Amino acid sequence: MKINNSLLNFVNGMLVTLPSSKTLTLSWNFGSMLGMVLVFQIVTGTFLAFYYTPDSLMAFSTVQYIMYEVNFGWIFRIFHFNGASLFFIFLYLHIFKGLFFMSYRLKKVWMSGLTIYLLVMMEAFMGYVLVWAQMSFWAAVVITSLLSVIPIWGPTIVTWIWSGFGVTGATLKFFFVLHFLLPWAILFIVLGHLIFLHSTGSTSSLYCHGDYDKVCFSPEYIGKDAYNIVVWLVFIVLSLIYPFNLGDAEMFIEADPMMSPVHIVPEWYFLFAYAILRAIPNKVLGVIALLMSIVTFYFFALVNNYTSCLTKLNKFLVFLFIISSVILSWLGQCMVEDPFTVLSPLFSVIYFGLAYLLLGIFMTSKLLFK
């Protein structure tokens with residue numbers, strides 16, 4: 001069916017008539033699920049913003065007001081809180097799937113995806129601070145102070161973000177505005193990510209590169225994406241039965257600038273990076289290692305190699321990389337004491353070693369098998 005409207009024609013080409021391989025599995029649902037969760041987070045977050053007050057004296061109490069006084073406010077708050085965890089679960093599955101199938105060969109898709117990941121981490125951190133609880137307040141103090149390692153301008157940048165000489169109500173307003181606006185920038189980059197992907201196709205080893213052996217995206221894969229409904233049902237049930245199991249008990253205590261928690265721990269989806277940061281006693285080197293834990297994957301897109309040799313070795317190393325990431329996440333929430341202070345540097349070295357080994361295999365496979 002021909003559509004004359006240019007906007008509808010664009011949407012039709014992306015969601016209906018897009019030529020798609022017959023062999024894509026359910027692991028290709030992660031992207032569509034991420035899009036659904038992103039929209040879900042924007043909707044629930046907008047509702048919460050109606051009642052939230054970005055003031056250091058009222059922020060914590062307005063969160064309690066939403067929970068206890070606003071009609072169905074507790075549902076929106078619980079779903080928004082757990083929706084962030086659901087988003088990161090599928091985001092990490094999406095990234096690991098990309099490593100598994102060497103998706104970094106699609107340079108624009110890979111680079112835009114990593115940029116989305118960095119922005120989402122910033123977005124989640126700022127949302128975490130908005131509760132203005134004891135743990136989130138001190139997490140804001142620790143993380144923002146890391147910017148002071150930037151040569152020359154570092155202390156000035158920290159003072160500018162804090163709007164003073166410490167994390168205050170002005171910092172809270174700054175984070176609230178960015179937390180409200182950043183999702184729209186993420187949506188824009190997601191659109192670019194989608195366009196780049198659909199203009200080149202997938203990197204699955206089963207992928208068919210001729211349009212003669214493909215099917216339209218709808219209804220074949222629209223129906224397959226309907227399996228996401230099962231995930232949503234599980235998410236709703238778990239959120240209602242265990243609403244705060246993924247949080248910290250300190251998040252129920254109002255922020256006290258005069259007393260820090262015994263053990264500062266970020267949300268679970270930042271723990272692997274936090275473990276790498278703590279593994280290095282030097283502040284500057286720790287921040288560099290923290291950044292490189294993510295920035296390293298940008299280097300994959302700089303290699304001009306479109307072959308897919310050594311795929312079995314690549315998949316084996318990806319599984320080892322996933323295991324090391326999970327162990328680092330566990331170490332990130334452990335106390336700073338033996339044996340964890342020994343294990344964290346060890347698994348940080350393994351993490352980077354596997355990442356650069358994957359990069360090295362990707363670089364050399366073309367030379368070995370050309």
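Going from the start of the chain as shown, residues are counted 1 onward.
Placement of Cβ uses the backbone N, Cα and C atoms for every residue, glycine included.
Keep in mind that this is a model prediction, so the values were computed, not measured.
Look at Swiss-Prot and you will find His80, His179 tagged as heme b b562 binding site. If you take the C-beta of His80 (heme b b562 binding site) and look for same-chain residues 6 or more apart in sequence within under 8 angstroms, you find Gln41, Thr44, Gly45, Leu48.
Swiss-Prot lists His94, His193 with the feature heme b b566 binding site. Contacts of His94 (heme b b566 binding site) defined by a Cβ separation under 8 A and a same-chain sequence distance of 6+ are given as Phe30, Gly31, Leu34, Gly113, in order along the sequence. In the three-state DSSP classification, His94 (heme b b566 binding site) falls within a helix.
According to Swiss-Prot, the ubiquinone binding site annotation covers His198. The DSSP secondary structure for His198 (ubiquinone binding site) is helix.
Pro54 to Ser appears in Swiss-Prot as a known natural variant, with the remark: In strain: JU403, JU439, JU516 and JU793. Proximity of Pro54 (variant position) to non-local residues of its own chain (separation of 6 or more, Cβ distance below 8 Å) is seen for Leu130, Gly169, Leu172, Lys173, Phe175, Phe176, Val177, given in sequence order.
Among the natural variants in Swiss-Prot is Lys97 to Thr, noted as: In strain: PB800.
The natural variant Val234 to Phe is recorded by Swiss-Prot, whose note states: In strain: ED3092 and ED3101. Taking a C-beta cut-off of under 8 angstroms and a sequence separation of 6 or more, Val234 (variant position) has no same-chain neighbours.
Looking at Swiss-Prot, the entry for natural variant Phe297 to Val says: In strain: JU725. DSSP assigns Phe297 (variant position) to a helix in the three-state reduction. Non-local contacts of Phe297 (variant position) by the CB criterion (under 8 A, 6+ apart in sequence, same chain) comprise Tyr104, Trp110, Leu114, Ala355.
All protein chains included, Leu317 (variant position) registers 18 other Cβ atoms within 10 Å of its own Cβ. Record note (Swiss-Prot), natural variant Leu317 to Trp: In strain: JU725. The unchanged residue is displayed.
According to Swiss-Prot, the natural variant Val342 to Ile carries the following note: In strain: ED3033, ED3034, ED3035, ED3037, ED3092, ED3101 and VT847. For Val342 (variant position), the count of additional Cβ atoms within 10 Å of its Cβ stands at 10 [all protein chains shown].
For the naturally occurring variant Val342 to Phe, Swiss-Prot gives the following note: In strain: BW287, EG4181, EG4207A, HK104, HK105, JU403, JU439, JU516, JU725, JU793, PB800 and PB826. According to DSSP, Val342 (variant position) is assigned to a helical segment.
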Leu317 (variant position) versus His198 (ubiquinone binding site) - Cα distance in angstrom: 28
Spatially closest candidate among Lys97, His179, Leu317, Val342, the listed recorded positions, to His193 (heme b b566 binding site) (Cα to Cα): Lys97
Listed recorded positions among Lys97, His179, Leu317 whose Cα sits within 10 Å of Val342 (variant position): none
Among His193, His198, the most crowded of the binding-site residues [Cβ within 10 Å]: His193
